[in-house]
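Novice: For H222, N266, E267, Y377, E429, W467, E474, W475, F483, the entry in Swiss-Prot reads beta-D-glucoside binding site, with the evidence type similarity to another entry. Under the heading of mutagenesis, Swiss-Prot lists G234 to D and annotates it as follows: In sfr2-1; no effect on glucosidase activity, but loss of freezing tolerance. Here Swiss-Prot describes E267 to A as a published mutagenesis experiment; the accompanying note says: Loss of transferase activity. Quoting Swiss-Prot on the mutagenesis of E267 to G: Loss of catalytic activity and freezing tolerance. Look at Swiss-Prot and you will find E267 tagged as active site, proton donor, backed by similarity to another entry. Looking at Swiss-Prot, you'll find the mutagenesis I270 to A noted as follows: Decreased transferase activity. Total loss of transferase activity; when associated with A-273 and A-274. Here the residue is the original one, while Swiss-Prot reports the published mutagenesis M273 to A with the comment No effect on transferase activity. Total loss of transferase activity; when associated with A-270 and A-274. As a published mutagenesis entry, L274 to A appears in Swiss-Prot alongside the note: Decreased transferase activity. Total loss of transferase activity; when associated with A-270 and A-273. The mutagenesis experiment E429 to A is recorded by Swiss-Prot, whose note states: Loss of transferase activity. As annotated by Swiss-Prot, active site, nucleophile applies to E429.
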Amino acid sequence: MELFALLIKVAGLLATVTVGANVVSYSRFRRQNLAKFRSPIDESKEVLADFNSIEHEEGKFFFGLATAPAHAEDDLDDAWLQFAKETPCSAEEAEAADKKARRKKVKLAVGAITKGLAKNTHGKEDKNAADKPPSKNVAAWHNAPHAEDRLKFWSDPDKEVKLAKDTGVTVFRMGVDWSRIMPVEPTKGIKEAVNYEAVEHYKWILKKVRSNGMKVMLTLFHHSLPPWAADYGGWKMEKTVDYFMDFTRIVVDSMYDLVDSWVTFNEPHIFTMLTYMCGSWPGNNPDFLEIATSTLPMGVFHRALHWMAVAHSKAYDYIHGKISLKKPLVGVAHHVSFMRPYGLFDIGAVTISNSLTIFPYIDSICEKLDFIGINYYGQEAVCGAGLKLVETDEYSESGRGVYPDGLYRVLLMFHERYKHLKVPFIVTENGVSDETDVIRRPYLIEHLLALYAAMLKGVPVLGYIFWTISDNWEWADGYGPKFGLVAVDRSHDLARTLRQSYHLFSKIVKSGKVTRKDRSLAWNELQKAAKAGKLRPFYRGVDNHNLMYADGLDKPQWRPFVDRDWRFGHYQMDGLQDPLSRVARTLLIWPLIMKKRIRKVKIKHTDDAGLVLHPALASPFD
């Protein structure tokens, strides 16, 4: 009995220490990341943001549009096409896929660190997964017409280039595909491995962009590793640095005079995590040991990022070593999500994730950056081993929480860390998947206001690039989520239809201003849809605990627009939602509620009988 009592005391002590540690961690997180701020935007003015008034050493503030080879190019036999085509076709393969799906449970902790999404294991708690066949590698691809055509940007770049030009943007961000230029491993020398016709074709596209009055921002690595490199381990191996430099030299030597700025790597830590830690992207199928040790100092995560950092530094030096009258701008596009804990005991996962993803890669290359590119899409509420679908928050079709304040906070945070280097920023990607186009318009305006507010606070930002021009292939989500300013009809020769957001974006770009009128029109339309209970597509599966699955959906679920004020400077952050935090919050707030419920009567008065009436207590349940 005494032993049992001792165990109870020890358990109670451990629970108290655990709760206390999490409370301290969350308090620190809240001070650093959730502190309230006063918006520097004067909302009483007709012009809320005037980007024309801002100049820097490189010239005026610029607007741009972005695309990438894997999203847009046809006639491309890359890793993504091969990955999409891999599907179980027999009972044996289906059974093997089921076993593999069950094994994904081991990766849940990694999922919380990487993207907070649990892999769909078709378990009993999945309210959407009854009798589903094994998941495909790429959702909404096999059921999409002419899936391999993507946007035909390789054979017909004119459509995308003209659409971009007509908005008035001055920067066109695109990429060159490594596997197209080097379709085979250069074991027998560069000359035999390079497709020089592809090099010339890329030059032809770049010339088209420039002839349409736009500067070129060229990305060298955008989530697409050549299949031959994946076969030997890809970025886990040092020799990939040498091969990447062979590729870089070919591109730079051939296209240097046609390119104005360079992005060596797009979101390197995202590629590393989803490829080498989760195995949910093409290029690797990690085993248990690799997963379990992935975030250790010598684990696959740090190892792959190390070689990508070495590759960036070498590419930076090579580009700057070219003799030219113009000074090149070389940087990376770094993905940053605003992550917050859903409950008190989720602060650990958020802290670990942030420690791995926010600063380490940029820290390792910060001495060799002419700009820091920020890719920002929204916020993520971490809950246990996944991301929570918070019913009171608005989301994109891809499951990203809409949170413009996060861009403001991220820019200030990065500026504070790197201001001693005097490195400017570029928002290299920002956008939202929204087929209805009702969310996209206020999303665009509010994020531009967040960006402008950061600039008013002293953050040097050279430009803003929106993702993307036309609806395209969205990685493992296929053709489900719609990110484009332009809709694409895949059943009718990829016919384009301009969305209203296209015209709004063009108006802002050409005027350089965000007006109060445009903000009100966009926001009021969203509010009208929300109050009417209108539905929109959503391409994430959700379990009975409202945790989102990483797997995309072939066909969307339907979710109502959310009636919540997420405009820049207006968003009210929810408190922690776990049971313990709710109880504690209630206990703390209860005395305040009671005080407010007391009827305060400053002047005594009497009834008809002359008796003194004192203030009465009102029931807190009134």
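Note that Cβ sites are derived from N, Cα and C of the backbone, with glycine treated the same way.
Would you situate these features in the structure and describe their surroundings?
Specialist: DSSP classifies E474 (beta-D-glucoside binding site) as coil under the three-state reduction.
Counting every protein chain shown, the Cβ of G234 (mutagenesis position) has 24 other Cβ atoms within 10 Å.
E267 (mutagenesis position) falls within neither a helix nor a strand when secondary structure is assigned with DSSP, and so counts as coil.
Sequence-distant neighbours of E267 (mutagenesis position) (same chain, 6+ apart, CB under 8 A from its CB) are H223, A333, H334, H335, N375.
Counting every protein chain shown, the number of other Cβ atoms lying within 10 Å of the Cβ of I270 (mutagenesis position) is 19.
For M273 (mutagenesis position), the count of additional Cβ atoms within 10 Å of its Cβ stands at 27 [all protein chains shown].
Other C-beta atoms found within 10 angstroms of the C-beta of E429 (mutagenesis position) number 24, with every protein chain shown included.
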Novice: Among the mutagenesis positions listed here (I270, M273, E429), which has the Cα closest to the Cα of F483 (beta-D-glucoside binding site)?
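Specialist: So, of the listed mutagenesis positions, the one sitting closest to F483 (beta-D-glucoside binding site) is E429.
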Novice: With an 8 Å cut-off on Cβ distance to the H222, N266, E267, Y377, E429, W467, E474, W475, F483 Cβ center, who else from the chain surrounds the beta-D-glucoside site?
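Specialist: Leaving out the recorded residues gives A66, A68, H71, H223, N375, G431, T468.
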Novice: Any idea what DSSP makes of F483 (beta-D-glucoside binding site), helix, strand or coil?
Specialist: coil
Novice: I'd like the number of other C-beta atoms within 10 A of the C-beta of L274 (mutagenesis position), please.
Specialist: 23
Novice: Counting across all protein chains shown, how many other Cβ atoms sit within 10 Å of the Cβ of H222 (beta-D-glucoside binding site)?
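Specialist: Step by step: centre on the Cβ of H222 (beta-D-glucoside binding site), count other Cβ atoms within 10 Å, giving 23.
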Novice: Can you count the other CB atoms that lie within 10 A of the CB of F483 (beta-D-glucoside binding site)?
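Specialist: So the number of other Cβ atoms within 10 Å of F483 (beta-D-glucoside binding site) is 25.
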Novice: Same chain only, sequence gap of 6 or more: which residues have a CB within under 8 Å of the CB of E474 (beta-D-glucoside binding site)?
Specialist: H71, S398, S433, G480, P481, F483
Novice: Measuring Cα to Cα, how many Å separate I270 (mutagenesis position) from H222 (beta-D-glucoside binding site)?
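Specialist: A Cα-Cα distance of 11 Å.
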